[in-house]
Amino acid sequence: MAASVQPACLDLHFSGKHPPLLKHNAIIVRCVSSPNVIPEADSISGPPDIINTNRDQRKVVRIAWEKLVRWSRSLRAKAKTDVLERTRKVVVLGGGSFGTAMAAHVARRKEGLEVNMLVRDSFVCQSINENHHNCKYFPEHKLPENVIATTDAKAALLDADYCLHAVPVQFSSSFLEGIADYVDPGLPFISLSKGLELNTLRMMSQIIPIALKNPRQPFVALSGPSFALELMNNLPTAMVVASKDKKLANAVQQLLASSYLRINTSSDVTGVEIAGALKNVLAIAAGIVDGMNLGNNSMAALVSQGCSEIRWLATKMGAKPTTITGLSGTGDIMLTCFVNLSRNRTVGVRLGSGETLDDILTSMNQVAEGVATAGAVIALAQKYNVKLPVLTAVAKIIDNELTPTKAVLELMNLPQIEEV
């Protein structure tokens, strides 16, 4: 029997607390650590091929990173700031959580920028103006002093350079019709609302011009993985603005982008909007799976299937497949399906736990857009001749035509298919 081979002691010295492991020919050698000896990199001995390879890899990584940093600095140096400089007033329609977070963000972009929030609740209005807090949604967060609230639509919209629309989709038509007389026909609308109008299947890009009776009203959709609370806390966030007007998309990018908020641009308005709407329905499905304690395997399978369904429908509607895999698609889906801050996911969890939809909605102080949007899914599936089993199951559960348990059984018994 051959004698066992013991690795020779290598006199390697490193200054760190935990000396690294060198792996060579399946023998792992722990190097000796000495606090008194800090060698030069070139003095490290060992198998030449491994050391040279590691040095080459480190060099490649270092060069790649340095190139990236130089490229980034170069673009930042050339970035235009004229949009922010000439913007004097921004109006935010709606005093909910996301409208408040975006109002605070825009106000922090420039001192002296007037940010007007049009709110319905006079108590919230007073709280913002006197105490600089939205007492209903962010009572512990102080708003910038250049955020001003009002219940007067005419005053809020007067001389505004940009309008951020944060009214829930199902109430947007009636709300906009009520303020249409005060809206400048050239005022760009940046929609923060995600969903489909239940009776008409319209997206916000269709609702706004129809309600305002102006087919040329400038429009931008803002979407992506973004919780209002994290935006309020200045945590790193990335979103996308979509508009058929590239110049307008670039202008809104300049207006909103900051050191903690990245803004990409897109021309695919349909893709950004439909992904943002349907991900809310999928989040309800994900919540149901969690509420029923069906495990991680089923969660992954369901969300994967739901992503495919969103892609199938979106592309039939004219969206680009790449949009669905971007921030407004996959990014937003991941956030809303897997994180408990999601209102739509919370609705699903409670449905899966056995609560009734009426009890759930009565106890909530914010709108879960996916509940109403789910009702539009079946009509869209029929209109575009697309099978959407997961999203349709959610609509049936919400309409009380299917129990979560029965829905799971039906979905698991669907025909075995080839993945596409």
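Here the Cβ of each residue, glycine as well, is placed from N, Cα and C on the backbone.
Don't expect the noted substitutions in this model, because it carries the original residues.
Quick look at what Swiss-Prot lists:
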type: ACT_SITE; residues: K279; note: active site, proton acceptor
type: BINDING; residues: G94, G95, G96, S97, F98, G99, F171, K194, A228, R343, E369; note: NAD(+) binding site
type: BINDING; residues: K194, R343, N344; note: substrate binding site
type: MUTAGEN; residues: K194 to A; note: Loss of activity
type: MUTAGEN; residues: K279 to A; note: Loss of activity
type: MUTAGEN; residues: D332 to A; note: Loss of activity
Response to the item:
One finds that other Cβ atoms within 10 Å of the Cβ of D332 (mutagenesis position) number exactly 27
Worksheet item: Do you know offhand how many angstrom separate E369 (NAD(+) binding site) and D332 (mutagenesis position) by C-alpha?
Response: 14
Worksheet item: In the structure shown, which of the recorded positions K279, R343 has the fewest other Cβ atoms within 10 Å?
Response: R343
Item to complete: Ten-angstrom check, please: count other Cβ atoms within 10 Å of the Cβ of G94 (NAD(+) binding site), all chains counted.
Response: 24
Worksheet item: In whole Å, how far is R343 (substrate binding site) from A228 (NAD(+) binding site) when you measure between their Cα atoms?
Response: 12
Worksheet item: Once the chains shown are all counted, how many other Cβ atoms turn up within 10 Å of the Cβ of K194 (mutagenesis position)?
Response: 29
Worksheet item: From the Cα of K279 (mutagenesis position) across to the Cα of F98 (NAD(+) binding site), what is the distance in angstrom?
Response: 17
Worksheet entry | Nearest recorded site to G94 (NAD(+) binding site) by CA-CA distance, among recorded positions K194, K279, D332, R343 | K194
Worksheet item: So around the substrate site, K194, R343, N344 aside, which residues have their CB within 8 A of the centroid of those CB atoms?
Response: G195, N280, A283, T336, S342, V367, A368, E369, G370
Worksheet item: Taking Cα-Cα distance, which of the recorded positions G96, F171, K279, D332, R343 are within 10 Å of K194 (mutagenesis position)?
Response: K279
Worksheet, complete the sentence: Between the binding-site residues F98, F171, the one whose Cβ has the fewest other Cβ atoms within 10 Å is F171
